[in-house]
Amino acid sequence: MDVGPSSLPHLGLKLLLLLLLLPLRGQANTGCYGIPGMPGLPGAPGKDGYDGLPGPKGEPGIPAIPGIRGPKGQKGEPGLPGHPGKNGPMGPPGMPGVPGPMGIPGEPGEEGRYKQKFQSVFTVTRQTHQPPAPNSLIRFNAVLTNPQGDYDTSTGKFTCKVPGLYYFVYHASHTANLCVLLYRSGVKVVTFCGHTSKTNQVNSGGVLLRLQVGEEVWLAVNDYYDMVGIQGSDSVFSGFLLFPD
């Protein structure tokens, strides 16, 4: 009998069935087990079963040991520009810029009060037939102008109220020798003398002084004191502020 390769599975299956039937028959007749048959060939794999139910959650694993830090990577491409940040603190002042061109003239301002604030002027005369006493202060008793009241006729002294540069001048009539001395706060500044004998003559002098507030100026005579003040022969003392400080 010629057996090909394709009939081997069928032949093996038949032999297996024959071996299974032989013991059953021998047991029924004699009561003894037969010799076990040879194991059959493995069957074909069965179909996959259904998925089982999820198992319980496992225990946390052991933390892994940190690995060694790798080398620095290559520089990446520049990113997109970010949003503008908040304003920082003010920086230090910069260097002065180049002066700009001159602007057009502005409107005239209001008239100032310079003249009202800084004025000092007086003119007084000596109207008496009696000359001053020797080596004494000369009092001028008649006021021609004294709007600020800086000259006091009771004391014969000018008192500075506005600091600045002043000019003082006098014209004295006399018929005998006369020397006029100008004092500043007790210190003699200048002396003017005129000499005559029984004739009317005029002695004049002037001086510029820079005064501070509270300083005083007056005229005096020495041993030559023949100053008169009569109609037609006046003696005048004047002073005024030129430039305030």
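We count from 1, first residue shown onward.
The backbone N, Cα and C atoms fix where each Cβ goes, glycine too.
If you look for the noted substitutions, you won't find them, since the model keeps the original residues.
Here's what Swiss-Prot has on this protein:
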- 31-112: domain 'Collagen-like' (DOMAIN)
- Lys86 to Ala: In LysC58; impaired ability to associate with C1R and C1S (MUTAGEN)
- 115-245: domain 'C1q' (DOMAIN)
- His129 to Ala: Has no effect on binding to IgM (MUTAGEN)
- Lys198 to Glu: Decreases binding to IgM (MUTAGEN)
Between Lys86, His129, which of the mutagenesis positions has the fewest other CB atoms within 10 angstroms in the structure shown?
Lys86
Nonlocal residues around Lys198 (mutagenesis position), in sequence order (Cβ under 8 Å, 6 or more apart)
Thr175, Ala176
As a quick check of your reading of DSSP, tell me how many residues in the domain 'Collagen-like' (31-112) are helical, how many are strand and how many are coil.
0 helix, 0 strand, 82 coil
Going by DSSP, how much of the domain 'C1q' (115-245) is helix, how much is strand and how much is coil, in residues?
3 helix, 76 strand, 52 coil
Students should find that the Cα atoms of Lys86 (mutagenesis position) and His129 (mutagenesis position) sit apart, in Å rounded to an integer, by 93
